[in-house]
Amino acid sequence: MARSRGERTPAARRITSRNARFQQWQALLGNRNKRTRAGEFLVMGVRPISLAVEHGWPVRTLLYDGQRELSKWARELLRTVRTEQIAMAPDLLMELGEKNEAPPEVVAVVEMPADDLDRIPVREDFLGVLFDRPTSPGNIGSIIRSADALGAHGLIVAGHAADVYDPKSVRSSTGSLFSLPAVRVPSPGEVMDWVEARRAAGTPIVLVGTDEHGDCDVFDFDFTQPTLLLIGNETAGLSNAWRTLCDYTVSIPMAGSASSLNAANAATAILYEAVRQRISGRTATTP
């Protein structure tokens, strides 16, 4: 939230030791349960923090280096974002920054949104991605980044999975986490209730799974229709439950000796084909 003109910036607190507050923030880096209980996670970097603010994510606390001259961006951030501000010793910030070569200038403590499928907008041109039981938070972040870049409307992370708000996922998304709704859902049933409700409301979403023995090649499928693309676990692929629920399955033609693509790369390739079809107006033949 930006301050109104003339409103004074609250005096910042200082933390120079590994006190209880610091330990709470440190736990957000590596403890999923504590992130979930606290309902918050850490964000660092100019673009991710700027996008979090731009898209209205509540920033609970801004931690900044109290012993260096801050950049113009950091000064403006501290001036305009109305929240708790704490000056930190640089060695403490470095620990929160996962001990990179240099401490981050600013770390934001950001509130998690509710895991509500209604956060994902559904229109007649709907294009969404479901990632089934991913084990790599980096892959989650990479798919969020690709889905955002290619105009998808949201990501569903299904089943027992890595955490959307793991630091590796947040970092891999390069800020796209804050512009693309990403929702964690425990079971296929909850997703299908949402899909069926959208179908009943007039948006005939089709579920398209990925499989090396798909019904057709990705280039021959009609992605101009409302589509939820299902990407399987990095090792096991789609679960039997999701395979059964698919309306169609598609495969990516492979050359050379590679047998498959990384899950994030596969999602990106298929999303690109979907967008290409939609831009060109091409309608392929759905089996």
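Each Cβ is built from the backbone N, Cα and C atoms, and glycine gets one as well.
Original residues throughout; no substitutions modelled.
Pulled from Swiss-Prot, these are the features on record:
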{"type": "MUTAGEN", "residues": "Thr135 to Val", "note": "Slightly increases catalytic activity"}
{"type": "MUTAGEN", "residues": "Asn139 to Ala", "note": "Almost abolishes catalytic activity"}
{"type": "MUTAGEN", "residues": "Arg145 to Ala", "note": "Almost abolishes catalytic activity"}
{"type": "BINDING", "residues": "Thr210, Asp211, Gly232, Ile252, Pro253, Met254", "note": "S-adenosyl-L-methionine binding site"}
{"type": "MUTAGEN", "residues": "Glu234 to Gln", "note": "Slightly impairs catalytic activity"}
{"type": "MUTAGEN", "residues": "Glu234 to Ala", "note": "Strongly impairs catalytic activity"}
{"type": "MUTAGEN", "residues": "Asn262 to Ala", "note": "Almost abolishes catalytic activity"}
{"type": "MUTAGEN", "residues": "Asn262 to Gln", "note": "Slightly impairs catalytic activity"}
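Projection of Swiss-Prot feature records onto the structure.
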| residue | record | contacts (Cβ under 8 Å, 6+ apart) |
| --- | --- | --- |
| Thr135 | mutagenesis position | Ala161, Ala162, Asn233, Glu234, Thr235 |
| Asn139 | mutagenesis position | Phe131, Ala162, Ser172, Glu234, Asn262, Ala263, Ala264 |
| Arg145 | mutagenesis position | Ser172, Ser173, Thr174, Ser176 |
| Thr210 | S-adenosyl-L-methionine binding site | Leu229, Leu230, Ile231, Gly232, Gly237, Leu238, Thr249, Val250, Ser251, Ile252, Ala266, Ile270 |
| Asp211 | S-adenosyl-L-methionine binding site | Gly232, Gly237, Leu238, Arg243, Thr249, Val250, Ser251 |
| Pro253 | S-adenosyl-L-methionine binding site | Asp217, Val218, Phe219 |
| Met254 | S-adenosyl-L-methionine binding site | Glu212, Ser260, Leu261 |
Other CB atoms, at most 10 A from the CB of Asn262 (mutagenesis position): 13
Coarse DSSP state, helix versus strand versus coil, of Thr210 (S-adenosyl-L-methionine binding site): strand
DSSP three-state assignment for Thr135 (mutagenesis position): coil
